[in-house]
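Visitor: I grabbed these lines from Swiss-Prot:
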type     : residues                            : note
ACT_SITE : Cys84                               : active site, nucleophile
ACT_SITE : His139                              : active site
BINDING  : Asp44, Asp45, Cys84, Asp302, Asn303 : Ca(2+) binding site
BINDING  : Lys137, Ser162, His251              : substrate binding site
MUTAGEN  : Cys84 to Ala                        : No sulfatase activity
MUTAGEN  : Ala501 to Pro                       : Decrease of sulfatase activity
Amino acid sequence: MGWLFLKVLLAGVSFSGFLYPLVDFCISGKTRGQKPNFVIILADDMGWGDLGANWAETKDTANLDKMASEGMRFVDFHAAASTCSPSRASLLTGRLGLRNGVTRNFAVTSVGGLPLNETTLAEVLQQAGYVTGIIGKWHLGHHGSYHPNFRGFDYYFGIPYSHDMGCTDTPGYNHPPCPACPQGDGPSRNLQRDCYTDVALPLYENLNIVEQPVNLSSLAQKYAEKATQFIQRASTSGRPFLLYVALAHMHVPLPVTQLPAAPRGRSLYGAGLWEMDSLVGQIKDKVDHTVKENTFLWFTGDNGPWAQKCELAGSVGPFTGFWQTRQGGSPAKQTTWEGGHRVPALAYWPGRVPVNVTSTALLSVLDIFPTVVALAQASLPQGRRFDGVDVSEVLFGRSQPGHRVLFHPNSGAAGEFGALQTVRLERYKAFYITGGARACDGSTGPELQHKFPLIFNLEDDTAEAVPLERGGAEYQAVLPEVRKVLADVLQDIANDNISSADYTQDPSVTPCCNPYQIACRCQAA
(Lines of atoms letter the chains of each structure in order from A and count residues from 1; the text may use other names and numbers.)
(Lines give C-alpha, C1' and ligand atoms only; values in the text may rest on other atoms or scores of the structure.)
Protein backbone atom coordinates (compact mmCIF):
# COMPACT_ATOMS: atom_id res chain seq x y z
CA MET A 1 0.00 0.00 0.00
CA GLY A 2 2.84 2.36 0.82
CA TRP A 3 4.49 1.66 -2.54
CA LEU A 4 1.23 2.39 -4.36
CA PHE A 5 0.81 5.68 -2.50
CA LEU A 6 4.40 6.64 -3.33
CA LYS A 7 3.87 5.91 -7.03
CA VAL A 8 0.72 8.04 -7.06
CA LEU A 9 2.50 10.87 -5.26
CA LEU A 10 5.53 10.85 -7.52
CA ALA A 11 3.52 10.65 -10.70
CA GLY A 12 2.21 14.16 -10.22
CA VAL A 13 5.49 16.05 -9.76
CA SER A 14 6.01 18.73 -12.42
CA PHE A 15 9.23 19.47 -14.31
CA SER A 16 9.81 22.17 -16.93
CA GLY A 17 6.14 22.85 -17.55
CA PHE A 18 4.94 19.31 -18.10
CA LEU A 19 4.31 16.42 -15.76
CA TYR A 20 6.86 13.70 -15.17
CA PRO A 21 7.14 11.16 -12.43
CA LEU A 22 10.16 11.59 -10.21
CA VAL A 23 12.53 9.75 -12.52
CA ASP A 24 16.19 10.38 -11.92
CA PHE A 25 17.13 11.54 -15.40
CA CYS A 26 20.39 12.83 -13.95
CA ILE A 27 22.00 9.57 -12.90
CA SER A 28 25.60 9.36 -14.06
CA GLY A 29 26.03 8.96 -17.80
CA LYS A 30 28.01 5.76 -17.37
CA THR A 31 25.44 3.88 -19.48
CA ARG A 32 25.78 6.23 -22.45
CA GLY A 33 27.10 4.41 -25.48
CA GLN A 34 26.69 1.02 -23.86
CA LYS A 35 22.98 0.37 -24.08
CA PRO A 36 20.85 1.44 -27.05
CA ASN A 37 17.71 3.54 -26.89
CA PHE A 38 14.46 2.24 -28.34
CA VAL A 39 11.60 4.08 -30.02
CA ILE A 40 8.67 1.82 -30.94
CA ILE A 41 5.93 3.49 -32.99
CA LEU A 42 2.66 1.61 -33.41
CA ALA A 43 0.06 2.79 -35.92
CA ASP A 44 -3.61 1.94 -35.39
CA ASP A 45 -5.72 0.22 -38.09
CA MET A 46 -3.10 0.94 -40.78
CA GLY A 47 -3.24 -1.32 -43.81
CA TRP A 48 -0.23 -3.00 -45.42
CA GLY A 49 -0.99 -1.00 -48.55
CA ASP A 50 -1.07 2.34 -46.70
CA LEU A 51 2.72 2.53 -46.79
CA GLY A 52 3.93 3.99 -50.06
CA ALA A 53 7.08 1.88 -49.98
CA ASN A 54 4.81 -1.19 -50.00
CA TRP A 55 2.17 -0.05 -52.44
CA ALA A 56 2.84 2.44 -55.23
CA GLU A 57 -0.73 3.72 -55.22
CA THR A 58 -0.12 5.34 -51.81
CA LYS A 59 1.40 8.83 -52.05
CA ASP A 60 0.99 10.17 -48.51
CA THR A 61 3.86 8.61 -46.52
CA ALA A 62 6.98 10.49 -47.60
CA ASN A 63 8.69 10.32 -44.19
CA LEU A 64 8.01 6.62 -43.73
CA ASP A 65 9.14 5.91 -47.28
CA LYS A 66 12.37 7.78 -46.56
CA MET A 67 12.82 5.71 -43.40
CA ALA A 68 12.38 2.58 -45.50
CA SER A 69 15.14 3.72 -47.85
CA GLU A 70 17.40 4.46 -44.89
CA GLY A 71 16.71 1.20 -43.09
CA MET A 72 14.96 -2.14 -43.48
CA ARG A 73 11.43 -2.77 -44.71
CA PHE A 74 9.64 -6.00 -43.79
CA VAL A 75 7.02 -7.24 -46.23
CA ASP A 76 5.97 -10.38 -44.32
CA PHE A 77 5.48 -8.86 -40.86
CA HIS A 78 2.42 -9.70 -38.78
CA ALA A 79 0.44 -8.36 -35.84
CA ALA A 80 -0.07 -10.93 -33.10
CA ALA A 81 -3.84 -10.40 -33.27
CA SER A 82 -6.24 -8.52 -35.52
CA THR A 83 -7.69 -6.10 -32.99
CA CYS A 84 -6.45 -3.51 -30.51
CA SER A 85 -5.99 -4.82 -26.97
CA PRO A 86 -4.75 -8.35 -27.82
CA SER A 87 -2.22 -7.02 -30.32
CA ARG A 88 -0.84 -4.47 -27.83
CA ALA A 89 -0.69 -7.01 -25.02
CA SER A 90 1.37 -9.32 -27.23
CA LEU A 91 3.74 -6.51 -28.21
CA LEU A 92 4.44 -5.70 -24.57
CA THR A 93 4.74 -9.33 -23.39
CA GLY A 94 6.02 -11.31 -26.40
CA ARG A 95 3.21 -13.79 -25.73
CA LEU A 96 0.02 -14.77 -27.53
CA GLY A 97 -3.32 -13.96 -25.94
CA LEU A 98 -3.86 -17.58 -24.88
CA ARG A 99 -0.80 -17.11 -22.65
CA ASN A 100 -1.10 -13.49 -21.48
CA GLY A 101 -4.88 -13.65 -21.04
CA VAL A 102 -5.83 -10.76 -23.34
CA THR A 103 -7.99 -12.19 -26.12
CA ARG A 104 -10.41 -9.32 -26.78
CA ASN A 105 -10.68 -5.58 -26.26
CA PHE A 106 -11.16 -3.84 -22.94
CA ALA A 107 -14.08 -1.43 -22.51
CA VAL A 108 -14.48 2.06 -21.05
CA THR A 109 -15.99 0.40 -17.99
CA SER A 110 -13.46 -2.45 -17.72
CA VAL A 111 -12.28 -3.14 -14.19
CA GLY A 112 -9.27 -5.15 -15.34
CA GLY A 113 -6.59 -5.07 -17.99
CA LEU A 114 -3.39 -6.86 -18.95
CA PRO A 115 -3.04 -9.33 -16.04
CA LEU A 116 -0.76 -8.00 -13.32
CA ASN A 117 1.32 -11.18 -13.22
CA GLU A 118 2.37 -10.55 -16.83
CA THR A 119 5.68 -8.69 -17.12
CA THR A 120 5.78 -5.88 -19.67
CA LEU A 121 8.69 -4.82 -21.84
CA ALA A 122 8.75 -1.52 -19.94
CA GLU A 123 9.13 -3.31 -16.61
CA VAL A 124 12.05 -5.37 -17.90
CA LEU A 125 13.86 -2.32 -19.26
CA GLN A 126 13.05 -0.23 -16.20
CA GLN A 127 14.82 -2.83 -14.08
CA ALA A 128 17.75 -2.65 -16.51
CA GLY A 129 18.21 1.08 -15.86
CA TYR A 130 16.09 2.53 -18.65
CA VAL A 131 13.83 5.56 -18.52
CA THR A 132 10.50 4.47 -19.99
CA GLY A 133 7.66 6.41 -21.55
CA ILE A 134 4.45 5.83 -23.46
CA ILE A 135 2.82 8.45 -25.64
CA GLY A 136 -0.61 7.63 -27.06
CA LYS A 137 -3.21 4.89 -26.76
CA TRP A 138 -2.86 2.33 -23.97
CA HIS A 139 -6.01 0.12 -24.13
CA LEU A 140 -4.70 -2.44 -21.63
CA GLY A 141 -6.64 -1.31 -18.57
CA HIS A 142 -6.93 2.14 -16.98
CA HIS A 143 -8.33 1.39 -13.54
CA GLY A 144 -6.06 1.14 -10.50
CA SER A 145 -2.89 -0.90 -10.96
CA TYR A 146 -3.59 -1.52 -14.65
CA HIS A 147 -2.69 2.09 -15.49
CA PRO A 148 0.57 2.37 -17.50
CA ASN A 149 2.39 4.20 -14.68
CA PHE A 150 2.08 0.95 -12.72
CA ARG A 151 3.09 -1.27 -15.65
CA GLY A 152 6.66 -0.10 -16.03
CA PHE A 153 6.21 3.27 -17.69
CA ASP A 154 7.76 6.22 -15.87
CA TYR A 155 5.86 8.68 -18.04
CA TYR A 156 2.48 8.49 -19.75
CA PHE A 157 0.72 10.98 -22.00
CA GLY A 158 -2.24 9.77 -23.98
CA ILE A 159 -5.69 8.26 -24.10
CA PRO A 160 -6.66 5.12 -22.17
CA TYR A 161 -8.46 3.38 -25.05
CA SER A 162 -9.48 3.95 -28.67
CA HIS A 163 -10.59 7.47 -29.48
CA ASP A 164 -13.97 6.30 -30.77
CA MET A 165 -14.83 5.12 -27.24
CA GLY A 166 -15.81 8.55 -25.94
CA CYS A 167 -17.32 11.70 -27.38
CA THR A 168 -15.35 14.86 -28.17
CA ASP A 169 -16.12 18.42 -29.26
CA THR A 170 -14.04 17.74 -32.40
CA PRO A 171 -15.63 14.49 -33.60
CA GLY A 172 -13.84 14.39 -36.94
CA TYR A 173 -14.84 11.90 -39.59
CA ASN A 174 -16.51 8.57 -38.92
CA HIS A 175 -18.80 6.17 -40.76
CA PRO A 176 -21.55 6.69 -39.82
CA PRO A 177 -20.90 10.27 -38.63
CA CYS A 178 -20.97 10.77 -34.87
CA PRO A 179 -22.06 13.88 -32.95
CA ALA A 180 -20.04 16.05 -30.61
CA CYS A 181 -20.36 15.72 -26.85
CA PRO A 182 -23.60 17.07 -25.37
CA GLN A 183 -23.43 20.61 -24.03
CA GLY A 184 -24.92 22.07 -20.86
CA ASP A 185 -28.19 20.50 -19.78
CA GLY A 186 -29.22 19.54 -23.30
CA PRO A 187 -30.31 16.00 -24.11
CA SER A 188 -27.95 13.48 -25.62
CA ARG A 189 -27.44 13.74 -29.38
CA ASN A 190 -25.85 10.30 -29.55
CA LEU A 191 -28.56 8.49 -31.49
CA GLN A 192 -26.33 6.32 -33.67
CA ARG A 193 -25.91 2.75 -32.51
CA ASP A 194 -22.31 2.66 -33.78
CA CYS A 195 -21.26 5.87 -32.03
CA TYR A 196 -19.45 6.27 -28.74
CA THR A 197 -20.95 7.06 -25.38
CA ASP A 198 -21.69 10.54 -24.07
CA VAL A 199 -18.82 10.29 -21.58
CA ALA A 200 -16.07 12.43 -23.05
CA LEU A 201 -12.76 10.95 -24.16
CA PRO A 202 -10.07 11.76 -21.55
CA LEU A 203 -6.45 12.74 -22.10
CA TYR A 204 -4.05 11.66 -19.36
CA GLU A 205 -0.67 12.87 -18.24
CA ASN A 206 0.50 10.21 -15.86
CA LEU A 207 -2.34 9.63 -13.38
CA ASN A 208 -4.07 12.94 -14.05
CA ILE A 209 -6.78 13.67 -16.59
CA VAL A 210 -5.60 16.94 -18.12
CA GLU A 211 -8.32 17.35 -20.75
CA GLN A 212 -11.82 15.89 -21.12
CA PRO A 213 -12.95 15.85 -23.85
CA VAL A 214 -9.66 15.71 -25.70
CA ASN A 215 -9.26 17.90 -28.77
CA LEU A 216 -8.71 15.37 -31.56
CA SER A 217 -7.64 18.04 -34.04
CA SER A 218 -4.55 18.94 -32.00
CA LEU A 219 -3.82 15.51 -30.50
CA ALA A 220 -1.27 14.42 -33.11
CA GLN A 221 0.80 17.55 -32.60
CA LYS A 222 0.63 17.15 -28.82
CA TYR A 223 1.93 13.61 -29.21
CA ALA A 224 4.81 14.84 -31.36
CA GLU A 225 5.71 17.53 -28.81
CA LYS A 226 5.60 15.18 -25.84
CA ALA A 227 7.60 12.52 -27.67
CA THR A 228 10.35 14.95 -28.69
CA GLN A 229 10.47 16.40 -25.17
CA PHE A 230 10.87 12.93 -23.72
CA ILE A 231 13.68 12.06 -26.15
CA GLN A 232 15.49 15.33 -25.42
CA ARG A 233 15.24 14.97 -21.66
CA ALA A 234 16.28 11.33 -21.62
CA SER A 235 19.19 11.86 -24.02
CA THR A 236 20.48 14.81 -22.01
CA SER A 237 20.48 12.69 -18.88
CA GLY A 238 22.78 10.02 -20.27
CA ARG A 239 20.37 7.24 -19.35
CA PRO A 240 19.10 4.84 -22.02
CA PHE A 241 15.41 5.10 -22.79
CA LEU A 242 12.42 3.22 -24.15
CA LEU A 243 9.73 5.32 -25.81
CA TYR A 244 6.56 3.58 -26.99
CA VAL A 245 4.43 5.80 -29.23
CA ALA A 246 0.97 4.31 -29.85
CA LEU A 247 -0.64 6.54 -32.45
CA ALA A 248 -4.33 7.37 -32.81
CA HIS A 249 -3.96 7.24 -36.60
CA MET A 250 -5.43 5.55 -38.66
CA HIS A 251 -8.32 4.55 -36.39
CA VAL A 252 -11.59 6.43 -36.83
CA PRO A 253 -12.67 9.08 -36.20
CA LEU A 254 -10.13 10.66 -38.51
CA PRO A 255 -9.27 14.13 -37.19
CA VAL A 256 -9.63 17.46 -38.91
CA THR A 257 -5.94 18.34 -39.01
CA GLN A 258 -4.67 21.70 -37.76
CA LEU A 259 -1.22 21.36 -39.30
CA PRO A 260 -0.56 24.47 -41.43
CA ALA A 261 1.22 22.52 -44.18
CA ALA A 262 -1.58 19.99 -44.62
CA PRO A 263 -2.05 19.28 -48.33
CA ARG A 264 -5.25 20.12 -50.15
CA GLY A 265 -7.13 17.87 -52.51
CA ARG A 266 -6.47 14.59 -50.73
CA SER A 267 -9.14 12.19 -49.58
CA LEU A 268 -10.04 12.27 -45.90
CA TYR A 269 -8.06 9.08 -45.38
CA GLY A 270 -5.12 10.39 -47.40
CA ALA A 271 -5.04 13.57 -45.31
CA GLY A 272 -5.00 11.44 -42.16
CA LEU A 273 -2.14 9.35 -43.52
CA TRP A 274 -0.24 12.53 -44.30
CA GLU A 275 -0.73 13.83 -40.76
CA MET A 276 0.40 10.52 -39.25
CA ASP A 277 3.44 10.50 -41.50
CA SER A 278 4.27 14.06 -40.45
CA LEU A 279 4.08 13.07 -36.78
CA VAL A 280 6.42 10.12 -37.34
CA GLY A 281 8.76 12.40 -39.27
CA GLN A 282 9.00 14.81 -36.34
CA ILE A 283 9.91 11.99 -33.96
CA LYS A 284 12.51 10.58 -36.35
CA ASP A 285 14.02 14.05 -36.88
CA LYS A 286 14.41 14.43 -33.12
CA VAL A 287 16.14 11.06 -32.92
CA ASP A 288 18.43 12.02 -35.81
CA HIS A 289 19.42 15.29 -34.17
CA THR A 290 20.03 13.93 -30.67
CA VAL A 291 20.66 10.18 -30.35
CA LYS A 292 20.91 8.93 -33.93
CA GLU A 293 23.88 6.59 -33.56
CA ASN A 294 22.53 4.73 -30.56
CA THR A 295 18.79 4.55 -31.13
CA PHE A 296 16.77 1.76 -32.71
CA LEU A 297 13.46 2.93 -34.19
CA TRP A 298 10.82 0.31 -35.00
CA PHE A 299 7.60 1.24 -36.82
CA THR A 300 4.66 -1.12 -37.35
CA GLY A 301 0.89 -1.48 -36.89
CA ASP A 302 -1.49 -3.18 -34.48
CA ASN A 303 -3.73 -4.78 -37.14
CA GLY A 304 -5.14 -4.23 -40.60
CA PRO A 305 -7.72 -1.67 -41.74
CA TRP A 306 -11.27 -1.53 -40.40
CA ALA A 307 -13.14 -2.24 -43.64
CA GLN A 308 -16.62 -1.47 -42.31
CA LYS A 309 -15.59 2.19 -42.21
CA CYS A 310 -15.69 2.24 -46.02
CA GLU A 311 -13.78 5.20 -47.52
CA LEU A 312 -12.32 5.92 -44.06
CA ALA A 313 -10.50 2.57 -44.00
CA GLY A 314 -7.05 1.82 -45.37
CA SER A 315 -5.66 -0.48 -48.03
CA VAL A 316 -4.75 -4.15 -47.66
CA GLY A 317 -2.67 -3.94 -50.84
CA PRO A 318 -2.68 -7.28 -52.68
CA PHE A 319 -3.90 -9.23 -49.64
CA THR A 320 -7.55 -9.12 -50.57
CA GLY A 321 -8.77 -12.40 -49.02
CA PHE A 322 -10.73 -13.15 -52.15
CA TRP A 323 -11.99 -16.53 -50.94
CA GLN A 324 -13.69 -14.77 -48.03
CA THR A 325 -15.07 -11.84 -50.01
CA ARG A 326 -16.91 -14.32 -52.22
CA GLN A 327 -18.62 -15.64 -49.07
CA GLY A 328 -19.38 -12.13 -47.81
CA GLY A 329 -17.81 -9.94 -45.16
CA SER A 330 -14.44 -8.26 -44.85
CA PRO A 331 -11.08 -10.09 -44.81
CA ALA A 332 -9.32 -7.28 -42.91
CA LYS A 333 -9.31 -6.19 -39.23
CA GLN A 334 -10.70 -8.79 -36.78
CA THR A 335 -10.04 -11.67 -39.20
CA THR A 336 -7.17 -14.10 -39.71
CA TRP A 337 -6.95 -13.35 -43.43
CA GLU A 338 -3.72 -11.60 -44.42
CA GLY A 339 -5.42 -8.21 -44.58
CA GLY A 340 -6.25 -8.51 -40.89
CA HIS A 341 -2.76 -9.06 -39.54
CA ARG A 342 -0.09 -8.42 -42.21
CA VAL A 343 1.06 -4.90 -41.37
CA PRO A 344 3.69 -2.37 -42.48
CA ALA A 345 6.99 -2.62 -40.60
CA LEU A 346 10.25 -0.66 -40.73
CA ALA A 347 13.48 -0.81 -38.74
CA TYR A 348 15.92 2.11 -38.58
CA TRP A 349 19.24 2.27 -36.80
CA PRO A 350 22.06 4.02 -38.68
CA GLY A 351 25.25 1.99 -38.68
CA ARG A 352 23.52 -1.16 -37.43
CA VAL A 353 20.48 -1.87 -39.61
CA PRO A 354 21.48 -2.06 -43.30
CA VAL A 355 20.25 0.68 -45.62
CA ASN A 356 17.50 0.26 -48.22
CA VAL A 357 16.91 -3.44 -47.62
CA THR A 358 13.64 -5.27 -48.18
CA SER A 359 13.36 -8.32 -45.95
CA THR A 360 11.05 -11.24 -46.71
CA ALA A 361 11.68 -12.83 -43.30
CA LEU A 362 8.53 -14.05 -41.58
CA LEU A 363 8.35 -11.84 -38.47
CA SER A 364 5.80 -10.77 -35.87
CA VAL A 365 5.01 -8.01 -33.39
CA LEU A 366 5.69 -10.78 -30.85
CA ASP A 367 9.39 -10.50 -31.73
CA ILE A 368 9.71 -6.92 -30.48
CA PHE A 369 9.79 -7.96 -26.81
CA PRO A 370 12.60 -10.58 -26.95
CA THR A 371 14.62 -8.61 -29.50
CA VAL A 372 14.60 -5.38 -27.49
CA VAL A 373 15.34 -7.26 -24.27
CA ALA A 374 18.36 -8.91 -25.89
CA LEU A 375 19.68 -5.66 -27.37
CA ALA A 376 19.25 -3.96 -23.98
CA GLN A 377 21.41 -6.68 -22.40
CA ALA A 378 18.52 -7.54 -20.10
CA SER A 379 16.98 -10.91 -19.24
CA LEU A 380 13.64 -12.40 -20.18
CA PRO A 381 11.25 -12.98 -17.28
CA GLN A 382 11.56 -16.44 -15.78
CA GLY A 383 8.84 -19.04 -15.43
CA ARG A 384 7.02 -18.41 -18.70
CA ARG A 385 7.34 -19.14 -22.38
CA PHE A 386 7.42 -16.71 -25.27
CA ASP A 387 6.03 -16.85 -28.78
CA GLY A 388 8.33 -14.13 -30.10
CA VAL A 389 12.02 -14.65 -30.81
CA ASP A 390 15.12 -12.46 -30.89
CA VAL A 391 15.40 -11.40 -34.55
CA SER A 392 18.56 -9.32 -34.22
CA GLU A 393 20.26 -11.44 -36.89
CA VAL A 394 17.56 -10.45 -39.37
CA LEU A 395 17.70 -6.78 -38.37
CA PHE A 396 21.44 -6.57 -38.82
CA GLY A 397 21.38 -8.22 -42.23
CA ARG A 398 22.78 -11.58 -41.27
CA SER A 399 21.38 -14.83 -42.60
CA GLN A 400 18.21 -15.84 -40.78
CA PRO A 401 14.74 -16.46 -42.23
CA GLY A 402 12.77 -15.48 -39.13
CA HIS A 403 9.92 -17.74 -38.05
CA ARG A 404 9.04 -21.00 -39.71
CA VAL A 405 5.60 -21.00 -38.07
CA LEU A 406 3.17 -18.33 -36.84
CA PHE A 407 -0.27 -18.74 -35.30
CA HIS A 408 -3.12 -16.30 -35.89
CA PRO A 409 -5.85 -16.07 -33.22
CA ASN A 410 -9.48 -15.23 -33.74
CA SER A 411 -9.99 -11.54 -33.02
CA GLY A 412 -13.75 -11.30 -33.34
CA ALA A 413 -14.74 -12.41 -36.83
CA ALA A 414 -15.34 -16.13 -36.23
CA GLY A 415 -14.74 -18.71 -33.55
CA GLU A 416 -13.73 -18.34 -29.91
CA PHE A 417 -11.78 -15.21 -28.97
CA GLY A 418 -8.06 -15.93 -28.93
CA ALA A 419 -8.35 -19.43 -30.40
CA LEU A 420 -5.47 -20.31 -32.73
CA GLN A 421 -7.61 -21.07 -35.73
CA THR A 422 -5.11 -20.29 -38.49
CA VAL A 423 -1.58 -21.61 -38.97
CA ARG A 424 1.17 -20.06 -41.07
CA LEU A 425 3.79 -22.66 -42.04
CA GLU A 426 6.50 -21.15 -44.23
CA ARG A 427 4.73 -20.33 -47.52
CA TYR A 428 1.51 -22.08 -46.53
CA LYS A 429 -1.46 -20.88 -44.52
CA ALA A 430 -4.11 -23.21 -43.10
CA PHE A 431 -7.57 -22.13 -41.88
CA TYR A 432 -9.54 -24.32 -39.49
CA ILE A 433 -12.26 -21.67 -39.16
CA THR A 434 -13.17 -18.96 -41.66
CA GLY A 435 -15.43 -15.96 -41.36
CA GLY A 436 -15.50 -12.36 -42.41
CA ALA A 437 -15.78 -9.25 -40.28
CA ARG A 438 -18.45 -6.69 -41.05
CA ALA A 439 -17.79 -5.16 -44.46
CA CYS A 440 -18.61 -1.72 -45.84
CA ASP A 441 -21.81 -3.13 -47.37
CA GLY A 442 -22.90 -4.43 -43.97
CA SER A 443 -22.35 -8.09 -44.81
CA THR A 444 -20.55 -10.57 -42.58
CA GLY A 445 -19.39 -13.88 -43.92
CA PRO A 446 -20.71 -17.07 -42.34
CA GLU A 447 -18.60 -18.83 -39.73
CA LEU A 448 -17.41 -22.09 -41.30
CA GLN A 449 -15.56 -24.92 -39.56
CA HIS A 450 -13.02 -26.86 -41.63
CA LYS A 451 -12.14 -30.29 -40.25
CA PHE A 452 -9.74 -30.49 -43.15
CA PRO A 453 -8.32 -26.97 -43.18
CA LEU A 454 -8.31 -24.71 -46.19
CA ILE A 455 -4.65 -24.40 -47.17
CA PHE A 456 -3.33 -21.61 -49.39
CA ASN A 457 0.13 -21.25 -50.94
CA LEU A 458 0.82 -17.57 -50.28
CA GLU A 459 3.76 -17.41 -52.67
CA ASP A 460 1.46 -18.29 -55.56
CA ASP A 461 -1.75 -16.80 -54.17
CA THR A 462 -1.30 -13.62 -52.13
CA ALA A 463 -5.01 -12.87 -52.54
CA GLU A 464 -5.93 -16.10 -50.73
CA ALA A 465 -8.34 -16.86 -53.54
CA VAL A 466 -8.02 -20.57 -54.33
CA PRO A 467 -7.11 -23.17 -51.67
CA LEU A 468 -5.07 -26.22 -52.54
CA GLU A 469 -6.99 -29.25 -53.71
CA ARG A 470 -7.58 -31.47 -50.69
CA GLY A 471 -6.70 -34.60 -52.62
CA GLY A 472 -3.63 -33.10 -54.26
CA ALA A 473 -0.04 -34.04 -53.46
CA GLU A 474 0.87 -30.55 -52.19
CA TYR A 475 -2.03 -30.49 -49.72
CA GLN A 476 -1.30 -34.00 -48.50
CA ALA A 477 2.37 -33.13 -47.99
CA VAL A 478 1.61 -30.00 -45.93
CA LEU A 479 -1.34 -31.19 -43.82
CA PRO A 480 0.54 -33.50 -41.40
CA GLU A 481 3.04 -30.77 -40.52
CA VAL A 482 0.27 -28.21 -40.02
CA ARG A 483 -1.47 -30.57 -37.61
CA LYS A 484 1.77 -31.29 -35.77
CA VAL A 485 2.83 -27.68 -35.20
CA LEU A 486 -0.67 -26.72 -34.03
CA ALA A 487 -0.81 -29.66 -31.61
CA ASP A 488 2.68 -28.80 -30.35
CA VAL A 489 1.88 -25.16 -29.56
CA LEU A 490 -1.40 -26.04 -27.85
CA GLN A 491 0.44 -28.55 -25.68
CA ASP A 492 3.12 -25.96 -24.93
CA ILE A 493 0.47 -23.45 -23.87
CA ALA A 494 -1.20 -26.08 -21.69
CA ASN A 495 2.13 -26.60 -19.89
CA ASP A 496 2.89 -22.88 -19.57
CA ASN A 497 2.32 -20.37 -16.79
CA ILE A 498 -0.67 -18.64 -18.38
CA SER A 499 -2.76 -15.68 -17.23
CA SER A 500 -6.44 -14.80 -17.30
CA ALA A 501 -7.65 -11.24 -17.86
CA ASP A 502 -10.48 -9.76 -15.81
CA TYR A 503 -13.13 -8.53 -18.26
CA THR A 504 -15.57 -7.49 -15.52
CA GLN A 505 -17.27 -4.15 -16.19
CA ASP A 506 -18.39 -1.51 -13.69
CA PRO A 507 -19.56 1.98 -14.73
CA SER A 508 -17.89 3.46 -11.63
CA VAL A 509 -14.41 2.95 -13.14
CA THR A 510 -15.16 5.11 -16.19
CA PRO A 511 -12.52 7.87 -16.36
CA CYS A 512 -14.17 11.13 -15.37
CA CYS A 513 -12.45 14.30 -14.18
CA ASN A 514 -15.68 16.01 -13.13
CA PRO A 515 -18.73 13.78 -12.54
CA TYR A 516 -20.85 16.87 -11.81
CA GLN A 517 -20.51 18.12 -15.40
CA ILE A 518 -22.33 16.63 -18.36
CA ALA A 519 -19.96 14.38 -20.35
CA CYS A 520 -17.45 14.69 -17.46
CA ARG A 521 -16.11 17.97 -18.77
CA CYS A 522 -13.08 19.66 -17.24
CA GLN A 523 -10.72 22.40 -18.32
CA ALA A 524 -7.58 21.58 -20.25
CA ALA A 525 -4.38 21.91 -18.24
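Yeah, the Cβs are placed from backbone N, Cα and C, and that goes for glycine too.
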Visitor: So which one is it: of the binding-site residues Ser162, Asn303, which has the fewest other Cβ atoms within 10 Å?
Guide: Ser162
Visitor: Count the Cβ atoms, other than its own, that fall within 10 Å of the Cβ of Asp302 (Ca(2+) binding site), considering every protein chain shown.
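Guide: I get 30 for this one.
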Visitor: Which residue, out of the binding-site residues Asp44, Asp45, shows the minimum number of other Cβ atoms inside 10 Å of its Cβ in this structure?
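Guide: Counting other Cβ atoms within 10 Å of each of the binding-site residues Asp44, Asp45, the minimum falls on Asp44.
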Visitor: Using His251 (substrate binding site) as the reference point, find which of the recorded positions Asp45, Cys84, Asn303, Ala501 has the shortest Cα-to-Cα distance to it.
Guide: Asp45
Visitor: So which recorded positions out of Lys137, His139, Ser162, Ala501 end up within 10 angstroms of Asn303 (Ca(2+) binding site), measuring C-alpha to C-alpha?
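Guide: Hits: none.
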Visitor: Please state whether DSSP places Asp44 (Ca(2+) binding site) in a helix, a strand or coil.
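Guide: The residue in question, Asp44 (Ca(2+) binding site), is coil (DSSP, three-state).
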Visitor: Going by C-alpha positions, which of the recorded positions (Cys84, Lys137, His139, Ser162, Ala501) is nearest Asp302 (Ca(2+) binding site)?
Guide: Cys84
Visitor: At the Cα level, what's the spacing in Å between Asp44 (Ca(2+) binding site) and Ser162 (substrate binding site), rounded?
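Guide: The Cα atom of Asp44 (Ca(2+) binding site) is 9 Å away from the Cα atom of Ser162 (substrate binding site).
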Visitor: Can you tell me how far the Cα of Cys84 (mutagenesis position) sits from the Cα of Asp45 (Ca(2+) binding site), in Å?
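Guide: That comes out at 8 Å between the alpha carbons.
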Visitor: Rank the recorded positions His139, His251 by how many other Cβ atoms lie within 10 Å of each Cβ and give me the one with the fewest.
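Guide: Across His139, His251, these recorded positions, the one with fewest Cβ atoms within 10 Å is His251.
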Visitor: Would you mind reading off the Cα separation of Lys137 (substrate binding site) from Asp45 (Ca(2+) binding site), to the nearest angstrom?
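Guide: It is 13 Å, counting Cα to Cα.
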Visitor: Take the C-alpha atoms of Ala501 (mutagenesis position) and the residue listed as 'active site' and report the distance between them in angstrom, rounded.
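Guide: Given the Cα positions, Ala501 (mutagenesis position) is 13 Å from the residue listed as 'active site'.
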